[in-house]
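**Student:** One structure, as structure tokens, below. Some questions next.
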Amino acid sequence: MPLCLKINKKHGEQTRRILIENNLLNKDYKITSEGNYLYLPIKDVDEDILKSILNIEFELVDKELEEKKIIKKPSFREIISKKYRKEIDEGLISLSYDVVGDLVILQISDEVDEKIRKEIGELAYKLIPCKGVFRRKSEVKGEFRVRELEHLAGENRTLTIHKENGYRLWVDIAKVYFSPRLGGERARIMKKVSLNDVVVDMFAGVGPFSIACKNAKKIYAIDINPHAIELLKKNIKLNKLEHKIIPILSDVREVDVKGNRVIMNLPKFAHKFIDKALDIVEEGGVIHYYTIGKDFDKAIKLFEKKCDCEVLEKRIVKSYAPREYILALDFKINKK
């Protein structure tokens with residue numbers, strides 16, 4: 001039985017639109033009604049996220065609903081996996097891609113002929129709901145953590161609005177670092193933040209972690225990229241958080257702030273900033289540390305050398321390279 005949102009009928013259309021906007025409506029089942037109530041099938045989502053986007057009374061229930069009869073068309077991945085099997089097997093074309101707002105970013109090697117790159121871009125444009133398609137021309141690089149992109153199909157623009165976890169974000173995929181694959185990680189942090197927390201987001205970018213911490217008392221959002229801070233300010237206004245989030249354009253090493261919850265989302269270089277994080281965090285506070293590695297041991301030893309701490313939680317966020325992962329560790333700092 002699908003998970004359903006039980007609401008009063010009078011809120012039906014508005015609620016349906018909000019669920020669609022946030023990609024939470026389960027389209028495999030039909031919406032049904034009984035008496036004064038509607039039952040809207042939804043995807044698995046935390047109740048707190050629903051409360052943050054729906055200003056109405058609701059109940060989460062499991063209910064038998066009629067399945068939609070859908071004639072399934074071949075997906076983008078299915079088509080390219082057949083048409084370009086050789087290039088995929090050689091590691092030149094990846095079946096994975098990112099969706100940021102209404103833009104798609106593919107992973108296709110420079111070694112693939114331009115004509116084929118364009119063909120794949122057009123396929124993505126037709127089969128993935130989007131307005132524009134790009135491919136990565138480089139890895140993330142430089143002080144601002146951005147990558148070169150090549151336009152393949154659709155609209156040739158890089159600015160978009162991305163929606164996740166009940167909030168919206170302006171993102172320019174050519175000028176700032178942003179990973180939609182960390183949406184689940186941001187939802188995890190969102191649940192941990194309390195009303196009295198003072199959060200310091202050391203590498204804030206356009207503010208996805210800062211805005212996820214919206215229930216905190218105060219959030220310092222720091223970044224060295226002026227384009228990121230410009231969009232962060234727009235995102236603060238877009239999500240009506242002017243009274244909570246303080247944007248700071250600076251190298252974090254030059255900023256003098258304190259907090260009881262520190263976010264270090266800079267996996268490749270976070271180890272270089274541990275001393276600064278320990279300077280920022282209050283004793284008894286928590287550091288959310290992101291790094292790249294084969295296991296958790298190296299990160300734990302780094303912290304244990306510098307302070308009295310305990311690991312509250314550790315998890316693999318996603319694969320980074322063969323036998324390497326983006327790792328998340330939550331450290332409670334008992335004494336510095």
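Think of each number as a place in line: the chain as shown, counted from 1.
In case you wondered, yes, glycine gets a Cβ from its N, Cα and C as well.
Quick paste from Swiss-Prot:
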- ARG145 to Ala: 16-fold decrease in methyltransferase activity. Lack of tRNA-binding (MUTAGEN)
- TYR177 to Ala: 20-fold decrease in methyltransferase activity. Reduced affinity for tRNA (MUTAGEN)
- ARG186, ASP223, ILE224, ASP251, VAL252, ASN265: S-adenosyl-L-methionine binding site (BINDING)
- GLY205 to Ala: 33-fold decrease in methyltransferase activity and reduced affinity for tRNA; when associated with A-207 (MUTAGEN)
- GLY207 to Ala: 33-fold decrease in methyltransferase activity and reduced affinity for tRNA; when associated with A-205 (MUTAGEN)
- ASP223 to Ala: 100-fold decrease in methyltransferase activity. Lack of tRNA-binding (MUTAGEN)
- ASN225 to Ala: 20-fold decrease in methyltransferase activity (MUTAGEN)
- PRO226 to Ala: 16-fold decrease in methyltransferase activity (MUTAGEN)
- ASN265 to Ala or Gln: 100-fold decrease in methyltransferase activity (MUTAGEN)
- ASN265 to His: 3-fold decrease in methyltransferase activity (MUTAGEN)
- PRO267 to Ala: 1000-fold decrease in methyltransferase activity. No change in affinity for tRNA (MUTAGEN)
**Student:** Sorry to bug you, but what's the C-alpha spacing from ASP223 (mutagenesis position) to GLY205 (mutagenesis position), rounded to the closest Å?
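**Tutor:** A Cα-Cα distance of 6 Å.
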**Student:** Could you state the CA-to-CA distance between ILE224 (S-adenosyl-L-methionine binding site) and TYR177 (mutagenesis position) to the nearest Å?
**Tutor:** 12
**Student:** What whole-number value in Å do you get for the largest C-alpha pair distance within ARG186, ASP223, ILE224, ASP251, VAL252, ASN265, the residues recorded as binding S-adenosyl-L-methionine?
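**Tutor:** Site span for S-adenosyl-L-methionine, by Cα atoms: 23 Å.
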**Student:** If I restrict to non-local contacts, at least six residues apart, and a C-beta distance under 8 angstroms, what lies near ASN225 (mutagenesis position) in its own chain?
**Tutor:** GLU143, PHE144, ARG145, VAL146, LYS175, VAL176, TYR177, GLY205
**Student:** Helix, strand or coil by DSSP: which one applies to VAL252 (S-adenosyl-L-methionine binding site)?
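**Tutor:** Its secondary structure by DSSP: helix.
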**Student:** For ARG186 (S-adenosyl-L-methionine binding site), just count the other CB atoms lying within 10 A of its CB, please.
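**Tutor:** ARG186 (S-adenosyl-L-methionine binding site) is surrounded by 20 other Cβ atoms within 10 Å.
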**Student:** Look up PRO226 (mutagenesis position) in the DSSP assignment and report helix, strand or coil.
**Tutor:** helix
**Student:** Nearest of the binding-site residues to GLY207 (mutagenesis position) by CA-CA distance, picking from ARG186, ASP251, VAL252?
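**Tutor:** Comparing Cα positions, the candidate nearest GLY207 (mutagenesis position) turns out to be ARG186.
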**Student:** With the cut-off set at 10 Å between Cβ atoms, which of these binding-site residues ends up with the most neighbours? Options: ILE224, VAL252.
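**Tutor:** Of ILE224, VAL252, the one with the most crowded Cβ is VAL252.
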**Student:** Using ASP251 (S-adenosyl-L-methionine binding site) as the reference point, find which of the mutagenesis positions ASP223, ASN265, PRO267 has the shortest Cα-to-Cα distance to it.
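**Tutor:** Nearest candidate: ASP223.
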**Student:** Out of ASP223, ASP251, which of the recorded positions is least crowded by other Cβ atoms within 10 Å?
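**Tutor:** Each of the recorded positions ASP223, ASP251 was scored by Cβ atoms within 10 Å; lowest is ASP251.
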**Student:** Specify the count of other C-beta atoms within 10 Å of the C-beta of ASN265 (mutagenesis position).
**Tutor:** 23
